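Q: Take this structure, written in C-alpha cells, and hold onto it; I'll ask about it next.
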Amino acid sequence: MPTTCGFPNCKFRSRYRGLEDNRHFYRIPKRPLILRQRWLTAIGRTEETVVSQLRICSAHFEGGEKKEGDIPVPDPTVDKQIKIELPPKESKNSDRRRKQNIPARFPRPESPSGDSPSYSKKSRSFRDFYPSLSSTPSFDPAQSPHTPHPPVLPDPQQALNDILSMTSTRMNGPSSSRPLVALLDGRDCSVEMPILKDVATVAFCDAQSTQEIHEKVLNEAVAALMYHSIKLEKEDLEKFKVLKVVFRIGYGIDNIDVKAATELGIAVCHAPGDYVEDVADSTLSLILDLFRRTYWHAKSYSETRKTIGADQVRENAVGSKKVRGSVLGILGCGRVGTAVGLRARAFGLHIIFYDPFVREGHDKALGFERVYTMDEFMSRSDCISLHCNLGDETRGIINADSLRQCKSGVYIVNTSHAGLINENDLAAALKNGHVKGAALDVHDSVRFDPNCLNPLVGCPNIINTPHSAWMTEASCKDLRINAAKEIRKAINGRCPQDLTHCINKEAVMRNSNPINRRTSSAHPLLNMGFPTLPNFPPMSMSPHFPYPNPLLAMGAQMGALNPFMGNGALPFNPAAALSSLAAAQAANAQRGSPANRSSRSSPSPHTNKSSVSPGNNGHVKTEPSSPAAKIEVDIAENDKHSMMTFLQRLIAPNGDSGASTADSGIEGGDKEKVQSDGDENMEDMEVIDAEKLKEELNIGQLEEPEEISVGLNNGNRINIDEQPLAT
C-alpha cells in the first residue's frame, strides 16, 4: 500500500500513480518524550490525534536524512533545520530501577586506589553474591508476601449480570481485538479520533481504489469512512470480510453501489442537509463565473507576464452576458435548488423550475415560475442548474436531444450528480458552440486517469472543480463529527436499527435474518456470538467473568432454558415457546419417574446440588445450596391468557396439535403479529402430538385442563428447575 507523508501540506505518496521516488519515511519517535512532543508540534498533531501509521518523508530533513535530535521542517532548503539536544540514554532496566528505587543487583565495589575494579571480578566467590545462612531471616508463613489468598467465590448474581449486560449486537470481527474503523480515501483522523478512540481502532488508508487498501483493513474493518475520491462497486464491497456500515462524508453517494451494499447487509449512511447552504453558495458562484467570465479573465492574467490590453480583455469577455433579466432554470426544486433560486433572485435573475414532485403553491410562496414540461424548461432557460436526484429516469437527462431544444449559447451548471449529464454529448455541444459554457463540480469520468478517455479533456469554456461545492472548513468538520458519532452508534448499539442517517436501513433489515433485526426487546441473550456455544458472547468481553463456559455459571437450571436458547424464534411466539418448554419438561418427568430413578446416571461434577422445597402456588421451588444463578423468565401480563389457552387446546380430547391452534389462542394485536410473521416462525415450530405428550407426562383424560399448573408465581413469573411440573 502506498505510504503518504503526514507533514501538513505535503502531498508526497510513494508509488503514487506508478511513479517512483527515492524518498524514504521516518516514524514519529516514541522516546525521549521531549523529542516526540517537538515532532508532534511540528506536524500539528497531539497525542489524541496522532495515529500509528503516520510517517514523515525524508524531504523535511536537511540533506534528505534524519539525524539524531532533528525536528522536521516544511522545506529544509528555505527553513533552518531544527535540532535539539537529547537527554542521556537510559536502558529500560536502569530506568525502571530508578523509578522504583531498586538498588542494582550486583553493586560494583569501589577500589581503594580509585582504579577500575575490573580486576576483582575473577576473585569473587559464591559467597560474594549470597548472604550467609546465619544472616538469613527465618521463614514466617504469616508474613510471607507469597502466601496464597483463600479463593473467593464469584457472586452468582454478578456472574449472571455479566452475561446479560454483554452487548447483543457486537459487530462481527475478531473477538480478541477492538473493532477497526478505516478512513478509506483520507489521512486526517484528527476529528474522528477523539470520538472513536475508546471504542475502536482508527486507521487511515489514503487509497484511490480498493487495490491500494491493506489486507488487514479488508479482513477486519467493521466500519468505513469515505469521501468522493474512491468508488465502492459490488466487487469492491465483496473484498471487505466483516464490513457492516459505510459513511459517505460529503455531498452525494454516487460512488457507492447502494444496491450491492444492501444485498451484502452493509448499511450506507449519509448526512444530508449539513451542506445545503454551502452547495448553494458554490453553485451561484459558478453561475456568476459563467455570466461574467471571471474564471477566464483570472486565468489569462495569471498566465500572461506582460500587460493585458483592452483587445485581450475583450477577447476573454466573448460570451459574457448581463445577469439581470436572464432566465435561470432550476431542474429539481428541493432544498439546494430552492436555496440557489432565492440567492439568484437577489441578482435580478428570473427563476423558473421544473419539478413534477413539488406540491402546488410552492412556486407562489417562493416567487418562482413553474413550468410543467421539460421542453418548455429547456427552451426558455439561459442557464440551467441541475439539482435533482440521480435515478433511472434522470440518468443522462442532459443529452443530445435535450441540448438541441436549448437556446444557442446556454450555460450548464452541475453541482448535484455526475450521471445527470451525458459527457460525450456535452463535449460535442461545447466544441460546436451551441453550449457557450459549462461548470461541473461532479464528473462521470476520472479526469486524470490515463487509462480513461475523458471526453471533456480539451473542451473550451469549461470550469472543472474537484467535487468541492460542499466543502468549507466548518461544514466539513460538522460532517466528520456526525460521521464519527454515527459509527460509534453502530459499534455500541444496534446496526442498522440505531443509525440516524442510514439510507438503506429498511432494506438491510428486510433482507437480513428476521431474528437479527428484532433483537431490541425479545430476549436479552439473543443474537450474541460465541465461538463454541451458539448464541453466547465471547468471554473476552467480560474479563472478570470466572467461568470458561457460561452454562456452568447457571448450574443445572440452564438445561431448562435450552429450548429458548437453541431456537431464536421462540421468544417471539409464546405458543411455540411453551410447546418447546413442555417437551423439555416431559423429558425431565420421564427421567424423574420411579422406574427410571434408580438407574439415573451420576450428575455432572459441575452441576449444583439443590434442596427442593414446595412453593407457594403449587409449583416446585429450588433453593441452591451452592453459588448458582436463579433463572427466572418474565411472563408479560397480556401473554398469560394466550399461554393458558394454548395449554387447554394442547391437552384437549380432540387431539389438535399446538401448531394448528396457536393463532386462535392469541387475541388482538398479538394475533396479527403471528399472522404477519408466520412464514418466519412456523419453520422453527415443533408440532407436538397431544396424545403422545399426555402419555409421556403420565396424564390421564382430564375434564378440566386448568388442573395442570404451569407455576405462575403471583401471576408474574415462572421458576424453571429440574423437577417436572405438578399435575
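Placement of Cβ uses the backbone N, Cα and C atoms for every residue, glycine included.
Got these off Swiss-Prot a minute ago, pasting:
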- Y251, 331-336, D355, 388-394, 415-417, D441, 467-470: NAD(+) binding site (BINDING)
- G332 to V: Does not rescue the extended lifespan phenotype observed in ctbp-1 deletion mutants (MUTAGEN)
- G334 to V: Does not rescue the extended lifespan phenotype observed in ctbp-1 deletion mutants (MUTAGEN)
- H467 to A: Rescues the extended lifespan phenotype observed in ctbp-1 deletion mutants (MUTAGEN)
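If you look at the structure here, what lies around each of the features I listed?
A: Residues within less than 8 Å, Cβ to Cβ, of V336 (NAD(+) binding site) and separated from it by at least 6 positions along the same chain comprise V276, V279, A280, T283, H387, T415, S416.
Less than 8 angstroms from the CB of G332 (mutagenesis position) sit F353, Y354, D355, L386, H387, C388, N389, S416, each of them six or more residues away in the same chain.
According to DSSP, G334 (mutagenesis position) is assigned to coil rather than to any helix or strand. Counting only residues at least six positions away in the same chain, the Cβ atoms of D355, H387, C388 sit under 8 Å from the Cβ of G334 (mutagenesis position).
Non-local neighbourhood of H467 (mutagenesis position): H228, G250, Y251, D441, V442, H443, each in the same chain, at least six residues away, with C-beta under 8 Å from its C-beta. DSSP assigns H467 (mutagenesis position) to coil, not to a helix or a strand.
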Q: Which ones in the same chain are close to D392 (NAD(+) binding site), with CB under 8 Å and 6+ residues apart in sequence?
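A: In sequence order there is nothing to list, since no residue at least 6 apart has its Cβ under 8 Å from D392 (NAD(+) binding site).
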Q: Using Cβ-Cβ distances, find the residues under 8 Å from C333 (NAD(+) binding site) that belong to the same chain and are at least 6 apart in sequence, listing them in sequence order.
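A: In sequence order, the residues whose Cβ lies under 8 Å from that of C333 (NAD(+) binding site) (at least 6 apart) are G341, F353, D355, V358, H362, F368, H387.
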